[in-house]
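These notes are about the structure you will find just below.
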Amino acid sequence: MLRWLTLLSCILLTALHGNIVEDVGAAQQASYPPPPPPFPFNVIVILPKRESTYDNFGMTLQKAMPVIDIAVQEVIKAKKLPPGWINLTYWDSRLYEDILLAERHATVGVIQAYCEHRLDAILGFADNYGLATVTKVTAGLNGGIPILTTSGMPSLLNSKKEYPFLTRMQGSYRLLADSMYQLIAYHDEDSVSKSNSSLNYLNLIFFYHDKRRAVNRVIAQDESQETGATSSHCYFSLYAIKRYFTEKSKTFKREWALNTPQFPFDEDLVIERETFKQWLREISLQSNVIILCASPDTVREIMLAAHDLGMATSGEYVFINIDVSTGSHAEQPWIRANDTNNEENEKAKEAYRALKTISLRRSDLDEYKNFELRVKERADQKYNYTNITGKDYEMNNFISAFYDAVLLYAIALNETIQSGLDPRNGHNITSRMWGRTFVGITGNVSIDHNGDRYSDYSLLDLDPVQNRFVEVAYYSGASNQLKTVGQLHWVGGKPPTDLPICGYDKSKCPGYPLHVYLLMGSFLLILVLVGLFIFFWRRYKLEQELAAMSWKIRWEELDGEESQKKNEKKKAKKRKNHNDYLPESDPLLRSTSRSSVNSDKFDEDSLIPIRFRLRSSSSGTTRKISAMIDRKLSIFTRKKSTPPSESQKNGGLTPNSLQKAENGDCSPINEVQFRLPLNDRRVSSPSSEATRKKNSNEEDPENGAKKSLSLKNRKLSFGMVSFKSGSGGSVETIAQNNTQIYTKTAIFKGVVVAIKKLNIDPKKYPRLDLSRAQLMELKKMKDLQHDHITRFTGACIDFPHYCVVTEYCPKGSLEDILENEKIELDKLMKYSLLHDLVKGLFFLHNSEIRSHGRLKSSNCVVDSRFVLKVTDFGLHRLHCLEEINLEEIGEHAYYKKMLWTAPELLRDSNAPPMGTQKGDIYSFAIILHEMMFRKGVFALENEDLSPNEIVQRVRKPVSEDQEPLRPWVSETGEGEGDDALNDTLLSLMVACWSEDPHERPEVSSVRKAVRSLNRDNETSNLVDNLLKRMEQYANNLEGLVEERTQEYLAEKKKVEELLHQLLPPAIADTLIAGRAVQAESYDCVTIYFSDIVGFTSLSSQSTPMQVVTLLNDLYLAFDGVVDNFKVYKVETIGDAYMVVSGLPERRDDHANQIAQMSLSLLHKVKNFVIRHRPHEQLKLRIGMHSGSVVAGVVGSKMPRYCLFGDTVNTSSRMESNGLPLKIHVSQQTYDILMQEAGFKLELRGSVEMKGKGMQTTYWLRGYKDVEIPDFGEEFA
């Protein structure tokens, strides 16, 4: 019957030439068209051309067309359909403001399009009435017309018997009702479906906009004028909530059986704020849980009225706003830019604290954000949206859903054609759209078997810290679960009760006689006065404490390095007579390591002070510690002892040398391994002072330059040495170009404290005028006391010495301990240190500090009792004054500090300076990985990334199918030392560095997990805990000392070998022993002098590098010859070469050795080739003389072994008066040589020498079968 009526309608409409419907996208055809070809498929988009009061979701053609355009382009680009297969026609569904006329207009237009074969699918509809009518009509056309709508959410459209081809891209209000039910609904044993709600509200009232049922509705005299009064979307949404609640809960069904608490109104009429106040007074007598549904402007007026009545600030009322159209992007809905009264915005903000909003969940994918930008650009460029409407384009979920609708239709159409079925049959298309999931612009889109999308809803709440509405929970339509992702903030600190104690009308509270009220009033007045007195007294005391600034430390009170240097000089004078002390003025001390082992072996006497120091460092815990240490150290006494004299000769330890450290700050083991000046905690490599300065860029402190120590040299055993830097630094270890500097220390009131310099520019802040907030921050820091955080001693704000003073922990930081490969940490020690860290972090999170913000392994320090403490926390307002100089710090060090920072804080340009507790949990996970694997911070398996590259990759957001960059974890779960990691600890680490901060555990959960692992190792008895830690520490003592001793011996041997090359071995050994070298006279020695003839001319014709190369090659060759004879090379000066025989080892054949050496040198010169002048013969001139000399060491810096006497001068004259490539011999040397057979000498004759007169000299021609080489006739 319906088909016959449709055919009749087609005939009538054709006769009328189709002039009823206005076609926005294409011209109307005047004649009836022929049957359609297979392609294209005609899709009609039916939406209002302009906004209307009936359109609550902002759905217009101007907004939808750019979205549909992009969707069609993406379908063609993805090859789901070829170009030209879809023909879009846009209709204005609102030619008439009257909704009933608009409904008829749309229905007639659809029938006409069908009759003209221009209808294959329908997309759109902003009102439910027109949608319902058209859906019913098109169900009977041919095989049905598929309709896809982004609205149509009322439960009345759920019936697929009446609406068999309707697909709803936003689902139905039933999912909204389910989310409300799980959030607030009261549930008891009679409930059909249990709710997980913690609010458990039963007394609800609906306060919403609806023209048809409004209490302020204007009754028209003519009933025909009321046809436009239709039900609003608020009514449909609240109707769905009522229906769902009564289905799921028998209690609600019983309570709402007769009447549903509601208060509808017409917001299109002018409503004064006083009217809203009157309505809210009436509502407050019925319920304190008010469910709102109206436009954003109306909701703001209602909340302002509630604020004026005190309902929004009392904490007794809660407002739940249903706003599905605005979306979850409305972060500050209380602000109105056109509101000239700024106080109204502030008042509205305060009122919105009592408001919770439920809206469709907004996608936060990057693809969706890019899609929004593309749509806005298309709307302005192609459709001139901004100029036509006068406002910026704004996207919402109902508009963006058109993209998913086009994509879904294209997928179903493609599959229908591929299956060989009729693509114009509505059943074939609809059956392929329902019950499927596909990837849309908002992510995964799921359509149920009823044609409704599984929509997600967000619960938004005003975050007082971020000053905006944020998502605290969301409802997943696919899983029908409400998931919490944040914390609700309630006025008054807790949610209001469902029913006030006295009832809404105060009828449940009985009255009392007048005298009772007087007594109660008097009592309350006294309490108020007492309270005011206490308040003002405490405030007065607080102000006094703030003004006193007990934390303030004057720079003069810090006994720093200058004072320590003066004391050091005084103490050095007293120690000069000790045999075991090497004065710093001794040049040999500067040429060797500044940190050296004092003896090769240890004797019983040297261990007495060590035991004493170890006992005294335990603060007198019990005799058990001393006994245990004695057992561990007694192994050294079983070794062969060195006699005291030998020990002193080698710079060994004595009780006196150990006793001098009793007043210092170094640990006892420091005295076993290293000789350090008192109060100096610096550590250097075993290289010479000059080499150390060159390699580490360190300069003399007297010159005011900075110092740095290499990372390699910094690594020492756990608890072995205390450290100190002359250039300051921070409490944490500061990395600068592969160097490490520990914190500066000072003496404050007799106690060693750590100094952290604040990088505050003195020029910018010549005076620190602290605000009240900063003073409060410093006071809170001063009041903090806990076993596992460093004690805040105070701060210095004297210009320009801005610094923070804290407790000094001499064992170094956790980072240094982990980086030192020599330190073996067993599982119990790791758990113990980890437990200390968690306890310190737990205290901070529950204190007024709230969070650390800069947690890293270098901010975890270990004190002398092996207790780990958290440091460098708090004082965030003071740190805000600091400036970061990237050039001074270095890029590597700057980004390395960020490796512990949580990804959400890296992405947030306005991250809170104090950090977050969830950020601290992430930092804890990175530290935990460092401790378990000991591969360094953020160790990766097969990637060699710089800290900058790691930070950038961690900062970059990741999608759900991507794995975020995290430190490498072995698949077998093996940690450092091939120990299998505890599964609980591994799971805890992975959970703590989760990408989503909401998925990270609280610190209380972390503490509980770590405490369960360390239960056997940690007791409540401090002494027992200390005993265990001391025993663990002492277990490695023997191996560490032995290993360091061997390292020392190897370094000592290298230094001695180098020194023996600079000085005669006997002289060097005398200086090493600390004894002065006495000058010694020698009756007869032979001295050799030589130089290069024409060297000055040769140098002027050569480059400096060529000259250096020449001399180096020549002297290396000479040194090889000299080593074959019993001679001593004295020195080389330029081209001059001086050798002596007969000293320091006395021998009679000194002239013989020098003569043979001279002949060998001439033979070496014969074959010597000058690199840059290979064809030129090097001309060596040699002179030698015998006589008496005096030899001794001259100078304290760069000591030289020098010869003195007339013999030296005569030898030099013999050389200068000789000839090239000949050996000039004096009369004295001639007399000695002639006593031995074999030497061939030729008389030269008398030669006049400066200062000597005429001297008879000789030429040495050969020795036995060795002759002078033949250099040619020129040199014969």
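Cβ coordinates are placed from backbone N, Cα and C, and glycine is handled just like the others.
The domain 'Protein kinase' annotation in Swiss-Prot covers 717-1013.
Feature annotation from Swiss-Prot assigns domain 'Guanylate cyclase' to 1086-1215; the stated evidence is sequence analysis. Restricting the average to the domain 'Guanylate cyclase' (1086-1215) gives a pLDDT of 87.
According to Swiss-Prot, the feature Mg(2+) 1 binding site maps to D1091, D1135, an assignment based on sequence analysis. DSSP classifies D1091 (Mg(2+) 1 binding site) as strand under the three-state reduction. On its own chain, D1091 (Mg(2+) 1 binding site) has G1134, D1135, A1136, Y1137, L1180, R1181, E1215 as residues at least 6 apart in sequence with a Cβ closer than 8 Å to its own Cβ.
Here the Cβ of I1092 (Mg(2+) 2 binding site) has 21 other Cβ atoms within 10 Å, regardless of which shown protein chain they belong to. Among the features that Swiss-Prot reports, Mg(2+) 2 binding site is placed at D1091, I1092, D1135.
According to Swiss-Prot, the mutagenesis experiment F1204 to L carries the following note: In ky713; loss of chemotaxis response to butanone. Defect in sensory integration when confronted to two opposing environmental chemicals. Sequence-distant neighbours of F1204 (mutagenesis position): residues of the same chain at least 6 apart with a C-beta under 8 Å from its C-beta are V1189, V1190, A1191, G1192.
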(message) Can you tell me whether DSSP puts F1204 (mutagenesis position) in helix, strand or coil?
(response) strand
(request) Excluding D1091, I1092, D1135, please set out which residues of the same chain place their CB within 8 Å of the center of the CB atoms of the Mg(2+) 2 site, keeping sequence order. (result) S1090, V1093, F1095, G1134, A1136, Y1137, L1180, R1181
(request) For D1135 (Mg(2+) 1 binding site), list the number of other Cβ atoms lying within 10 Å of its Cβ atom. (result) 21
(request) For the domain 'Guanylate cyclase' (1086-1215), jot down how many residues DSSP puts in helix, in strand and in coil. (result) 52 helix, 41 strand, 37 coil
